[in-house]
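Scroll down for the structure; my scribbles are underneath it.
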Amino acid sequence: MRLSLPRLKMPRLPGFSILVWISTALKGWVMGSREKDTDSLIMYDRTLLWLTFGLAAIGFIMVTSASMPIGQRLTNDPFFFAKRDGVYLILAFILAIITLRLPMEFWQRYSATMLLGSIILLMIVLVVGSSVKGASRWIDLGLLRIQPAELTKLSLFCYIANYLVRKGDEVRNNLRGFLKPMGVILVLAVLLLAQPDLGTVVVLFVTTLAMLFLAGAKLWQFIAIIGMGISAVVLLILAEPYRIRRVTAFWNPWEDPFGSGYQLTQSLMAFGRGELWGQGLGNSVQKLEYLPEAHTDFIFAIIGEELGYVGVVLALLMVFFVAFRAMSIGRKALEIDHRFSGFLACSIGIWFSFQALVNVGAAAGMLPTKGLTLPLISYGGSSLLIMSTAIMMLLRIDYETRLEKAQAFVRGSR
């Protein structure tokens, strides 16, 4: 006998209907555990889990390949960065198990504490942070370096999700409700720009705006804030000579291929060498220290060179499906009025996809370089740990949503 779960009433949120439409349109492509709304036998999203493992595996393989030349030069060990990345993966796995055991109510309760802790760490890094290429973004703990900016992303999105639960009506009906999150962004932006780290500021700003849109904020508020945001970004670019060089290099990197346009031209050469099937794993020429940051910010170019167009498309599809699953999980959580979980899941999907878009766009010459990692693929301990934690939060949200539906069915069948 086929059992069915009762349909639960959707919250009426402006912007939520768009999320439902996108999710429904793509639902046949990626269905997670292939369950329908009438079945809740499998209590976790298998597709999301395997996509996460796949991206982490691709990341480890490509970090190993791309980092061998620089590892040999810096430490006389070609596998130095691969070993560290392996340690980060083990730590991420341990952290993932812990995250899966924590109910979402825990993150909601301590969201403000997490944000306060992130602000304190951002202050500490300005005082005792280790500097790399003129940017003080890391706190050196010996075996591990912490990048507070990565923790700030997750803690802010938890805080904003909780804020939207508490002040949703104020956000929709009052300008003050809309501006309060912008005030938090402003405080974080000041601390981040002091490092400097414009890329993280852009991610925080865009993701927060998207969350407010889903919560039903008025359109004219977005137009005003976006206009102010664009003006602020332009002023910040003009204030720093290195940012001006990045933008001009993005417009025409071949004008100065050995100066400001060097990194981008080398990245484009990597894509050109890759063609359809690539040069083969380990056969990149650009990673031989022609392309700076080949194992971090520009690892996507090495994927293009070694695995070709096919590898690039595969990686992008996997990233897209992870982002879609996040939005779908968020939609289902909002359907049963798990608002904190729903908003947080949507924010993770937007964050994941936007950061990947900026990284890929910078490597392909479509966007100025921002120093953002490719989620789960680029080398970077803090990024890997925080991103994997965010993915495990999605799995926990999905589990709680399915559990709620199953319990609703049991109650309804009595």
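Glycine residues also receive a Cβ, built from the backbone N, Cα and C atoms like all the rest.
Unsubstituted: the structure retains its original residues.
For the mutagenesis experiment ARG145 to Ala, the note given by Swiss-Prot reads: Loss of flippase activity. Does not affect localization at the division site. For the mutagenesis result LYS153 to Asn, the note given in Swiss-Prot is Loss of flippase activity. Does not affect localization at the division site. Listed in Swiss-Prot as a natural variant, GLU170 to Lys is described as follows: In ftsW201; TS; blocks division at the initiation stage. Looking at Swiss-Prot, the entry for mutagenesis of ARG172 to Ser says: Does not affect localization, but affects its thermosensitivity. According to Swiss-Prot, the natural variant PRO181 to Leu carries this note: In ftsW1640; TS; blocks division at a late stage. Listed in Swiss-Prot is the mutagenesis experiment ARG243 to Gln, annotated as follows: Lack of activity. The annotation that Swiss-Prot gives for the naturally occurring variant PRO253 to Leu reads: In ftsW263; TS; blocks division at the initiation stage. Quoting Swiss-Prot on the mutagenesis of GLY311 to Asp: Thermosensitive. Fails to localize to the division site at 42 degrees Celsius. Swiss-Prot lists PRO368 to Ala among its mutagenesis entries, and the accompanying note reads: Cannot recruit FtsI at the division site; when associated with A-375. Recorded in Swiss-Prot as a mutagenesis result, PRO375 to Ala carries the remark: Cannot recruit FtsI at the division site; when associated with A-368. In Swiss-Prot, a mutagenesis experiment is listed as ARG402 to Gln, annotated with the note Does not affect localization and activity.
What Swiss-Prot annotates, mapped onto the structure for a quick look.
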residue: ARG145; record: mutagenesis position; Cβ contacts under 8 Å, 6 or more apart: SER130, TRP138, ILE139, GLY381, SER382
residue: LYS153; record: mutagenesis position; Cβ contacts under 8 Å, 6 or more apart: THR200, VAL203, LEU204, THR207, TRP351, ILE386
residue: GLU170; record: variant position; Cβ contacts under 8 Å, 6 or more apart: ARG176, GLY177
residue: PRO181; record: variant position; Cβ contacts under 8 Å, 6 or more apart: ILE160, TYR163, THR208, LEU212
residue: PRO253; record: variant position; Cβ contacts under 8 Å, 6 or more apart: SER260, GLY261, TYR262, LEU264, THR265, LEU268, GLY365
residue: GLY311; record: mutagenesis position; Cβ contacts under 8 Å, 6 or more apart: GLY274, GLY278, ILE303, GLY304
residue: PRO375; record: mutagenesis position; Cβ contacts under 8 Å, 6 or more apart: LEU55, VAL319, VAL322, PHE352, GLN355, ALA356, SER383, MET387
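In this view, ARG172 (mutagenesis position) is surrounded by 17 other Cβ atoms within 10 Å of its Cβ, with every protein chain counted. Here the Cα atom of ARG172 (mutagenesis position) is found 29 Å from that of ARG402 (mutagenesis position). Secondary structure at PRO368 (mutagenesis position), as computed by DSSP, is coil. In this structure the C-alpha atoms belonging to PRO368 (mutagenesis position) and ARG402 (mutagenesis position) are separated by 41 Å. For ARG402 (mutagenesis position), the count of additional Cβ atoms within 10 Å of its Cβ stands at 24 [all protein chains shown].
Over all protein chains present, the Cβ of PRO368 (mutagenesis position) has 20 other Cβ atoms lying within 10 Å.
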